[in-house]
Amino acid sequence: MSILNKAILTGGLVMGVAFSAMAHPELKSSVPQADSAVAAPEKIQLNFSENLTVKFSGAKLTMTGMKGMSSHSPMPVAAKVAPGADPKSMVIIPREPLPAGTYRVDWRAVSSDTHPITGNYTFTVK
């Protein structure tokens, strides 16, 4: 194998290791779970695959539907967003108990690689 081929192979291996170390955070689980129907939760917990950079991560809660109202406009829900007990989690704590309806959680997660990853999911309060 020529020196050039060895250098290219070594460079490729180094880059592969570097890129695998820069994994983006993924939402691993949530409470309540996506598409679930639950009693009004006191908090919503989001659990990610990586430690979060709190300063740049966050979430918001929106009520997207209310029983008996066919044309309910989305309404932001007043809530506090805080780091979870685990550095890979965050919690959303609504200021008031959630009334029956459908809700969307929009989240933004940033880990040590500094790339923001966003997503959302819905759940229903019975």
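The backbone N, Cα and C atoms fix where each Cβ goes, and this holds for glycine too.
What you see is the original sequence, not a version with the noted changes.
So that you can see what the record holds, here are the features copied from Swiss-Prot:
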BINDING   HIS24, HIS115  Cu(2+) binding site
BINDING   MET63, MET66, MET69, HIS72, MET75  Cu(+) binding site
MUTAGEN   HIS24 to Phe  Decreases affinity for copper(II)
MUTAGEN   MET63 to Leu  Decreases affinity for copper(I)
MUTAGEN   HIS72 to Phe  Decreases affinity for copper(I)
MUTAGEN   HIS115 to Phe  Decreases affinity for copper(II)
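Sequence features, as recorded in Swiss-Prot, placed on the structure.
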| residue | record | DSSP class |
| --- | --- | --- |
| HIS24 | mutagenesis position | coil |
| MET63 | mutagenesis position | strand |
| MET69 | Cu(+) binding site | strand |
| MET75 | Cu(+) binding site | strand |
| HIS115 | mutagenesis position | coil |
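Within 8 Å of the Cβ centroid of the Cu(+) site, not counting the listed residues MET63, MET66, MET69, HIS72, MET75, the chain contributes THR64, GLY65, SER73, PRO74, GLY101. Put simply, of the mutagenesis positions HIS24, MET63, HIS115, the one whose Cα is nearest the Cα of MET75 (Cu(+) binding site) is MET63. Using Cα positions, the member of the recorded positions HIS24, MET69, HIS72 nearest to HIS115 (mutagenesis position) is identified as HIS24. Counting in whole angstrom, HIS24 (mutagenesis position) lies 35 from MET66 (Cu(+) binding site) by their C-alpha atoms.
The sparsest Cβ neighbourhood within 10 Å, among the listed binding-site residues (MET66, MET69, MET75), is found at MET69. Distance between Cα atoms for MET69 (Cu(+) binding site) and MET63 (mutagenesis position): 12 Å, as a whole number.
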